[in-house]
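What Swiss-Prot annotates here:
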- His63: active site (ACT_SITE)
- Asp105: active site (ACT_SITE)
- Tyr43, Gly45, Gly47, Asp64: Ca(2+) binding site (BINDING)
- Val46 to Trp: Is 6-fold less toxic than wild-type AtxA, has 2-fold higher enzymatic activity on anionic POPG vesicles and 27-fold more active on zwitterionic POPC vesicles (MUTAGEN)
- Arg79 to Ile: Is 1.5-fold less toxic than wild-type AtxA, and has 1.5-fold higher enzymatic activity on anionic POPG and 3.5-fold on zwitterionic POPC vesicles (MUTAGEN)
- Arg79 to Lys: Is 2.4-fold less toxic than wild-type AtxA, and has 1.6-fold lower enzymatic activity on anionic POPG vesicles and 1.6-fold on zwitterionic POPC vesicles (MUTAGEN)
- Lys93 to Gly: Is 1.6-fold less toxic than wild-type AtxA, and has 1.1-fold lower enzymatic activity on anionic POPG vesicles and 1.7-fold on zwitterionic POPC vesicles (MUTAGEN)
- Lys117 to Asn: Is 30-fold less toxic than wild-type AtxA, has 3-fold higher enzymatic activity, has 20-fold lower activity in inhibiting prothrombinase activity, and has 4.5-fold lower binding affinity to CaM; when associated with N-114 and 132-T--E-137 (MUTAGEN)
- Lys117 to Asn: Is 3-fold less toxic (by intraperitoneal injection) than wild-type AtxA (by intravenous injection), has 1.6-fold higher enzymatic activity, has 2.8-fold lower binding affinity for CaM, and has similar binding affinity for bovine brain receptor; when associated with N-114 (MUTAGEN)
Amino acid sequence: MRTLWIVAVCLIGVEGSLLEFGMMILGETGKNPLTSYSFYGCYCGVGGKGTPKDATDRCCFVHDCCYGNLPDCSPKTDRYKYHRENGAIVCGKGTSCENRICECDRAAAICFRKNLKTYNYIYRNYPDFLCKKESEKC
């Protein structure tokens, strides 16, 4: 519970669905979303280019692609509701955009959990200049 409170305090200044996404990540992985995923590999965090470094980074690549398929939505600022049923993330009722954004975030949080065993600390705070190649196609 203490960790949840600390993450919530850290995310107070975060806009829109990034808050919900962070809470999903915490719930699925037990990891602090800011320190564990914000600057991981070539795709976790702002932007992205090159080849994903591992399965966790590929989760972020797929998440970026998912957001890219929502041209009429604002994934980083539109808020949505979700809850958990028997431990599973369930996106709540909302607009079409809110539901699709929630589903993108849900899939990424689950992907992070499924790849916890291969999470590699050498990719935390990974330098952007090492991600030189053109981005893969979604």
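Cβ from N, Cα, C; glycine included.
In this structure the noted substitutions are not present, so the sites keep their original residues.
Checked against Asp105 (active site), the recorded positions Gly45, His63, Asp64, Lys117 differ in C-alpha distance, with His63 being the nearest. By a simple count of nearby Cβ atoms, those within 10 Å, the most crowded of the recorded positions His63, Arg79, Lys93, Lys117 is His63. When the recorded positions His63, Arg79, Lys93, Lys117 are ranked by how far their Cα is from the Cα of Tyr43 (Ca(2+) binding site), His63 comes first. All protein chains shown were included, and the count of other CB atoms within 10 Å of the CB of Tyr43 (Ca(2+) binding site) stands at 27.
The most crowded of the binding-site residues listed here (Gly45, Gly47) is Gly45, judged by how many other CB atoms sit within 10 Å of its own CB. When the recorded positions Asp64, Asp105 are compared by the number of other C-beta atoms lying within 10 angstroms of their own C-beta, Asp64 comes out lowest. Under the three-state DSSP scheme, Val46 (mutagenesis position) falls in the coil class. Cα of Lys93 (mutagenesis position) to Cα of Arg79 (mutagenesis position): a span of 12 Å. Annotated Ca(2+) site Tyr43, Gly45, Gly47, Asp64; additional same-chain residues within 8 Å of its Cβ mean position, judged by their own Cβ, are Cys42, Cys44, Val46, Gly48, Cys60, Phe61. Between the alpha carbons (Cα) of Asp64 (Ca(2+) binding site) and Val46 (mutagenesis position) lies a span of roughly 9 Å.
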